[in-house]
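K.L.:
My structure is below; once you've seen it, I'll send some questions.
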Amino acid sequence: MPEISLRHVVSGSSQDSTHCAENLLKADTYRKWRAATAGEKTISVVLQLEKEEQIHSIDIGNDGSAFVEVLVTRSAGGGGATAIEQDYEVLLVTSSFMSPSESRSGSNPNRVRMFGPDKLVRAAAEKRWDRVKIVCSQPYSKDSPYGLSFVRFHSPPDKDEAETPSQKGTVTKLGQFRVKEEDDGASSLKPGALFFSRINKTSSASARGPAGPSYAAATLQASNATSSASSVSKALGSSCKPQESPKGKRKLDLNLEDRRPASKPSAGPPTLKRPKLTVPSRSPAAAAASTPAQKAAPGKPREGTEPRGARAGPQELGKILQGVVVVLSGFQNPFRSELRDKALELGAKYRPDWTPDSTHLICAFANTPKYSQVLGLGGRIVRKEWVLDCYRLRRRLPSRRYLMAGLGSSSEDEEDDSPGESGEDEAPKLSRKRPQAKAKTQAAGPSSPQRPPTPKETKSPSPEPQDNSDTEGEQSEGQDNGAEDSGDTEDELRRVAEQREQRQPPAPGENGEDPYAGSTDENTDNEASTEADLPIPELPDFFQGKHFFLYGEFPGDERRKLIRYVTAFNGELEDYMSERVQFVITAQEWDPIFEEALMENPSLAFVRPRWIYSCNEKQKLLPHQLYGVVPQA
């Protein structure tokens, strides 16, 4: 449809000095026409066409107007530039561009509407006109001036274009933009239009053919589709069976139509790829223990049988951190806003300051005012990686792994762990921890500061080798919980006393024997075999997931001891300062370089070597704030 060219602006009731009415004549710039001041209820502009044309369609780009009306007249009709209102005929009735709520909030001010011949008044559209009057109104908002972004008039298409249907009627190119024409059946924003459209939809849905299957029939069809998919997946391997059936049950209500044609294993590739990430990392003992549990409880597919990625899908993203109220401290924009948006997207609530209902303080570094306040109140303080990892993995992670300080009770940790996650998280931990512990004890040698494996101590573990990994996992969890909470102090003291008794060697002559009267013969084969069969005691891993960097000079062999302790307790040492470093161990006083490092990585903590030694003495993770390096006053 050819565009009708505009000659000049005849008159206008109001116009801004910058956004004047002449901007509507410029086809390529898309400059706006706005009122001179805010609060005007109605503004109008009269445009002169090049010649008398029959107007077939109108394209209007809004700029804050609530209603727009288009009238037409002829300049030769006796009115001239001062034509009276009776000379104008309505071409486009008052059309809504913004609802009252949108007008008050200022949302969607630049809506574009395209009015075809069916939207125009037929009597006026069949005649030829050379002057157009556009009337805009905004009765709902008086905060900002309003107007139009552009207006385009089109004449009827040629006969050749009308005979050959083309796509130009549905997509119109306006400069560098392609504007899709509104559907003929689209309802305009009129009072009661949404209500009547809802009634029409329900009546048309009830008047359709036979009704769809009931819920029971849909369940039966989905179970048949699941059984057929599981029968085909038997040829692919037995490892796919525990993942196939829960997916069918879980996706029944969400997407039943997509599951019906799944007679061939179309869902096979995603279910086969995800277990490859978790199955190799699980130890044989954990895998053997999970197999009978899956067979014994087929009605609970969510407890350790479903892949980790399928547990928290996109539809559950807003429920991952439900019930969590976070407070931010030490972050600067734009990262602060990004972190807050991610926490809100995960379902958490945000508070600018610490309130009684707040649960977590996400702190960039220690010694901030909020940090001291929450630490005194006994709140939980975590690093920013907790929210980032939850957002990246699409599931809720235990916050105790990211604690900076604060409470760490087991009840709160149980709330952090969603059902079915503990079994899968423990299996990779145990499989990683056993070989590392053996390698560390062998590398430490006889001069290691850890407790040596005495015969009494090596007999203390359970004699059942197949349950060794599970018992070790429970012991390590007990140590972690003991390091974080203050409960079970009597059991902890009793356990430490027993360990000290086991470490103390018998005094010479205690049994009435001469220590120098023993035989110097070599051990026999039987004795050597029994000593080789004894299990190696496991070291605690309270430094797991923490990255350290040794800065500056250390007296004597202190650097070697620090490296040995950090490695023995499953910490990671970095060769240079990087973004992964969390703790900088130094024997020096505060250095101005530390301020530059804090600007780049606010989560850094500068501690003294005494913190590592104290953790080794207590055999648990102690708060590093007591051993921090702070600037001199």
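Cβ from N, Cα, C; glycine included.
Don't expect the noted substitutions in this model, because it carries the original residues.
For reference, Swiss-Prot lists these features for the protein:
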VARIANT   Glu102 to Lys  In a mutant cell line defective in DNA repair
DOMAIN    316-404  domain 'BRCT 1'
VARIANT   Cys390 to Tyr  In a mutant cell line defective in DNA repair
DOMAIN    538-629  domain 'BRCT 2'
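Any idea what these are sitting next to in the structure?
P.N.:
Cβ neighbour count for Glu102 (variant position) (all protein chains, 10 Å cutoff from its Cβ): 19.
Looking just at the domain 'BRCT 1' (316-404), the mean pLDDT is 88.
Taking Cβ-Cβ distances under 8 Å and a sequence separation of 6 or more, the neighbours of Cys390 (variant position) in its chain are Ile320, Leu321, Leu346, Arg396, Leu397.
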K.L.:
What counts of helix, strand and coil residues does DSSP assign across the domain 'BRCT 2' (538-629)?
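P.N.:
For that range the per-state counts are 34 helix, 15 strand, 43 coil.
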